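> As listed in Swiss-Prot for this protein:
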BINDING   Asp315, Asn317, Asp319, Glu321, Glu326, Leu353, Gly357, Asp360  Ca(2+) 2 binding site
DOMAIN    225-260  domain 'EF-hand 1'
DOMAIN    279-296  domain 'EF-hand 2'
DOMAIN    302-337  domain 'EF-hand 3'
MUTAGEN   Asp238 to Ala  Loss of magnesium-binding. Loss of binding to ITPRs; when associated with A-240; A-315; A-317; A-352 and A-354
MUTAGEN   Asp240 to Ala  Loss of magnesium-binding. Loss of binding to ITPRs; when associated with A-238; A-315; A-317; A-352 and A-354
MUTAGEN   Asp242 to Ala  Loss of magnesium-binding
MUTAGEN   Asp249 to Ala  No effect on magnesium-binding
MUTAGEN   Asp315 to Ala  Loss of binding to ITPRs; when associated with A-238; A-240; A-317; A-352 and A-354
MUTAGEN   Asn317 to Ala  Loss of binding to ITPRs; when associated with A-238; A-240; A-315; A-352 and A-354
MUTAGEN   Ser323 to Ala  Loss of phosphorylation and loss of calcium release by InsP(3)
MUTAGEN   Asp352 to Ala  Loss of binding to ITPRs; when associated with A-238; A-240; A-315; A-317 and A-354
MUTAGEN   Asn354 to Ala  Loss of binding to ITPRs; when associated with A-238; A-240; A-315; A-317 and A-352
Amino acid sequence: MGGGDGAAFKRPGDGARLQRVLGLGSRREPRSLPAGGPAPRRTAPPPPGHASAGPAAMSSHIAKSESKTSLLKAAAAAASGGSRAPRHGPARDPGLPSRRLPGSCPATPQSSGDPSSRRPLCRPAPREEGARGSQRVLPQAHCRPREALPAAASRPSPSSPLPPARGRDGEERGLSPALGLRGSLRARGRGDSVPAAASEADPFLHRLRPMLSSAFGQDRSLRPEEIEELREAFREFDKDKDGYINCRDLGNCMRTMGYMPTEMELIELSQQINMNLGGHVDFDDFVELMGPKLLAETADMIGVKELRDAFREFDTNGDGEISTSELREAMRKLLGHQVGHRDIEEIIRDVDLNGDGRVDFEEFVRMMSR
């Protein structure tokens, strides 16, 4: 037996075959990798008895006829041109009616290129019947076409300003009657056209200025209260109580009374006092110097008391109204000449607001405030 084994091993390759069988084969040296990278590994085909072998293992668990049928159905549905499902939101069942919120505009199909085929953006929704029959869907204002706006929308609103109502002589009602004449005088200063009623009142204004100057201006004499005011100021600066004040005290007295004379005015005043009055001023000279200044200051200051005094000068019989004859007589005294009857009637007509032919105190105040 030993000889048989030895004879068997004498065959070429028997020893290497035996080593492979026993697992003691020599190790192979690692082969060098090619430049293109590792070669793909070859997988040995499975043995004939393996479970994955055969055509049945290559297909899925679904039968081949069923998979082909489902694919054909999907391709036919895509080729039929059916509506795609929306990308956003759930799919809507075509059998259900679409719901619309009250007041919203329904969708309209796109119009063709013909302008005559265009329709309004929205039409009033019909009244719903059934369970919702009591509810009426009203269209919103923005859904109405522009041509359907009512004609009342073009009318002015009640809050829009209306032209002021004008009364007699072109005066605005509810305003002072003096404003109409003042506006006409401003228009004349700008060169605008002046109404005829305002131009007729101009002669009255020219006659009124001398009256105001005589009653309240510098042409009048000092009132007793004004003389008493000057006397108190003179006594305050008469230090030695001899009835005279010097030039320096006169300047201080003027500043105390509210007059601010310049240095040049004080020099001229002192020269006049030294030359004509011996360097001292008594009360009469003081009134002569300060009277015109006091009258010039109060010339434009007309109060209610002064207006009542002037009204009494016109109202000679004291009945509270100025008649045509009283106005003619007062103007004759103030102006120094007789005024014609026609001119007096024009003055009364311009001043008389209630049209009774006479002038009361209220109308007189409005006349004087022009």
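Cβ atoms are placed via backbone N, Cα and C, with glycine included.
This is the original sequence, none of the listed changes applied.
Worth saying up front: this structure is predicted, and the values here are computed from it rather than measured.
I'm curious about the neighbourhood of these features; can you describe it?
Asn317 (mutagenesis position) has a Cβ environment of 10 other Cβ atoms inside 10 Å.
Distant neighbours of the domain 'EF-hand 1' (225-260): 266, 269-270, 273-274, 279-283, 286-287, 289-291, 293-294, 297-298; these residues of the same chain sit at least 6 beyond its ends, with a Cβ under 8 Å from one of its Cβ atoms.
Remark: secondary structure over the domain 'EF-hand 2' (279-296) totals 14 helix, 1 strand, 3 coil, with classes taken from DSSP.
Asp238 (mutagenesis position) falls within neither a helix nor a strand when secondary structure is assigned with DSSP, and so counts as coil.
Counting Cβ atoms from all protein chains shown, Asp240 (mutagenesis position) has 7 others lying within 10 Å of its own Cβ.
Sequence-distant neighbours of Asp249 (mutagenesis position) (same chain, 6+ apart, CB under 8 A from its CB) are Phe237, Asp238, Lys239. Asp249 (mutagenesis position) falls within a helical segment according to DSSP.
For the recorded site, Asp315 (mutagenesis position), the DSSP three-state label reads coil. Residues within less than 8 Å, Cβ to Cβ, of Asp315 (mutagenesis position) and separated from it by at least 6 positions along the same chain comprise Glu321, Ile322, Glu326.
Long-range Cβ neighbours of Ser323 (mutagenesis position) (same chain, at least 6 residues apart, Cβ-Cβ under 8 Å): Gly357, Arg358.
Cβ neighbours within 10 Å of Asp352 (mutagenesis position), excluding its own Cβ and spanning all shown chains: 17. In the three-state DSSP classification, Asp352 (mutagenesis position) falls within coil.
Around Asn354 (mutagenesis position), the same-chain residues six or more apart in sequence whose CB sits under 8 Å from its CB are Glu363, listed in sequence order.
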> Report, as a single number, how many Cβ atoms besides its own are within 10 Å of the Cβ of Asp238 (mutagenesis position).
18
> Going by C-alpha distance, which of the recorded positions Asp240, Asp242, Asn317, Asp319, Asp360 is nearest to Asp352 (mutagenesis position)?
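So, of the listed recorded positions, the one sitting closest to Asp352 (mutagenesis position) is Asp360.
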> Given Asp360 (Ca(2+) 2 binding site) and Asp240 (mutagenesis position), what distance in Å do their CA atoms have, once rounded to a whole number?
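So the alpha carbons of Asp360 (Ca(2+) 2 binding site) and Asp240 (mutagenesis position) sit roughly 53 Å from each other.
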> If you draw a 10 Å sphere around the Cβ of Glu321 (Ca(2+) 2 binding site), how many other Cβ atoms fall inside it, taking every protein chain shown into account?
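For Glu321 (Ca(2+) 2 binding site), the count of other Cβ atoms within 10 Å is 18.
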> Determine, to the nearest whole angstrom, how far the Cα atom of Leu353 (Ca(2+) 2 binding site) is from the Cα atom of Asn317 (mutagenesis position).
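Given the Cα positions, Leu353 (Ca(2+) 2 binding site) is 22 Å from Asn317 (mutagenesis position).
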